[in-house]
Amino acid sequence: MAELLASLPAWAAVLLLFFATVSGSTGPRSRENRGASRIPSQFSEEERVAIKEALKGAIQIPTVSFSHEESNTTALAEFGEYIRKAFPTVFHSSLVQHEVVAKYSHLFTIQGSDPSLQPYMLMAHIDVVPAPEEGWEVPPFSGLERNGFIYGRGALDNKNSVMAILHALELLLIRNYSPKRSFFIALGHDEEVSGEKGAQKISALLQARGVQLAFLVDEGSFILEGFIPNLEKPVAMISVTEKGALDLMLQVNMTPGHSSAPPKETSIGILSAAVSRLEQTPMPNMFGGGPLKKTMKLLANEFSFPINIVLRNLWLFHPIVSRIMERNPITNALVRTTTALTMFNAGIKVNVIPPLAQATINCRIHPSQTVHEVLELVKNTVADDRVQLHVLRSFEPLPISPSDDQAMGYQLLQETIRSVFPEVDIVVPGICIANTDTRHYANITNGMYRFNPLPLNPQDFSGVHGINEKVSVQNYQNQVKFIFEFIQNADTYKEPVPHLHEL
């Protein structure tokens, strides 16, 4: 048993270091939905060079979102002009309607020939987080290519998806492709600071037009390589849900005074005690209440003894595994709502008892809980009427999108993954513990999938929102190929025969 416990922590601690965790089924490989007439995803050398050069140019435009109130609007406007020049066929095709939404976001409507087919949507975001130059091997907005990699902020988050989607469409249109199924491309400009000015406005526009999507695909999970010890195979993970959020301000007001005659408790002391209680009293462990437990059982066959035995018998080892998951910050976030103190403000002068103390708490809500439940738990833990709670922002965890053999979006992603990446045998759904723009579209589809068709290893992952963000030229070209194939697969998709219980 000691050896078994020693093996598990290392495995569990890195189960998902990229903001997602797995759940679901691996399913058999199937290509029966493919049509006989397809445009092969074979690009000329000139086209392959153009693919990488277009991404380099996109990275060079610093479309930074600094805060909800501040973004580089000059760069956002420049980016709009850039994509017009980079993809002339897209912008001049009679099949494509382009609209600028909320000044800097973009909505493309690609008209299909069969109006009976429900449309879908491909998503990405134009904005990036700030990138101070310190520590970078190259300037963060240079888009330089070194040793087969393109460097720069947005190379993985999320200029790569913006450009890959548009480039795939450009290449299809150049080859006179006419889609059967209509689809949309939505490019938000403020995802890094909530998406309320971009994606939310696009969603409202589509809702006003009565659009209902079969599914959407946004950023999220990757094809993981080297993240899970003892598992040599790459694992493609498609996030089918994501955590909710609750931002709270805790505030204590007291009568100010001179520090020479202090009261028994100050506003700082009262608030500090409340915050300490929150840190020392974590939210309930929800392991078993979400898809993670099911996934571990599924992945059991991929591991050797003793891990496979544990994962096949969670009915017995549930308490051990759930406790192990708590030991690492990443895996802890997979099994519970997290509570993080992010700001603390108090004090005006060294000899003055402060009249006001404020702290800001960020909660990321597990899919098995609600905003109301978490708020009540916070109140019960603080347990002090002198501490006022103010909700600054909140939204519920997103519903879990279907991932069975009846789920069109999931099945199309799985089929395309296995076609473009034949080395990938394992495709599973997951939970995104970060937030994306998908939540703004929950009213127009129940199929929301988050997947970046790129292999990712721990070293490359460290560049996301960090230093030396980069993408392999070959991997990026394969991302374009993936979308090129995906659009065609969506046209040839055959609705599955309903299960007997659905008839």
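Using N, Cα and C of the backbone, Cβ positions are placed for all residues, glycine too.
Here the original residues stay in place, and none of the substitutions has been built in.
Quoting Swiss-Prot on the mutagenesis of HIS125 to Ala: Loss of N-fatty-acyl-amino acid synthase/hydrolase activity. Of all Cβ atoms in the shown protein chains, 28 besides its own fall within 10 Å of the Cβ of HIS125 (mutagenesis position).
If you look up Swiss-Prot, you'll see HIS125, ASP157, ASP218 marked as Zn(2+) 2 binding site, on the strength of similarity to another entry.
Among the sequence features in Swiss-Prot, the mutagenesis site ASP127 to Ala is noted as follows: Loss of N-fatty-acyl-amino acid synthase/hydrolase activity. Under 8 Å, Cβ to Cβ, and six or more positions away along its own chain, ASP127 (mutagenesis position) finds THR63, VAL64, SER65, SER71, LEU76, GLY188, HIS189, ASP190, GLU191, GLU192, VAL193. Secondary structure at ASP127 (mutagenesis position), taken from DSSP and collapsed to helix, strand or coil, is coil.
Per Swiss-Prot, the feature active site maps to ASP127.
Residues annotated as Zn(2+) 1 binding site in Swiss-Prot, with similarity to another entry given as evidence: ASP157, GLU192, HIS465. Sequence-distant neighbours of HIS465 (mutagenesis position) (same chain, 6+ residues apart, CB-CB distance under 8 A): VAL129, ASP157.
Among the features that Swiss-Prot reports, active site, proton acceptor is placed at GLU191, with the record citing similarity to another entry.
Swiss-Prot lists HIS465 to Ala among its mutagenesis entries, and the accompanying note reads: Loss of N-fatty-acyl-amino acid synthase/hydrolase activity.
Residue with the densest Cβ environment among the binding-site residues ASP157, ASP218: ASP218, by other Cβ atoms within 10 Å.
Secondary structure at ASP218 (Zn(2+) 2 binding site), taken from DSSP and collapsed to helix, strand or coil, is strand. Over all protein chains present, the Cβ of GLU191 (active site, proton acceptor) has 28 other Cβ atoms lying within 10 Å. Listed in chain order, the extra residues whose Cβ falls within 8 Å of the Cβ center of the Zn(2+) 1 site residues ASP157, GLU192, HIS465 are VAL128, VAL129, ASN158, VAL464. Annotated Zn(2+) 2 site HIS125, ASP157, ASP218; additional same-chain residues within 8 Å of its Cβ mean position, judged by their own Cβ, are MET123, ALA124, ASN158, SER161, GLY188, GLU191, GLU219, THR436, ASP437.
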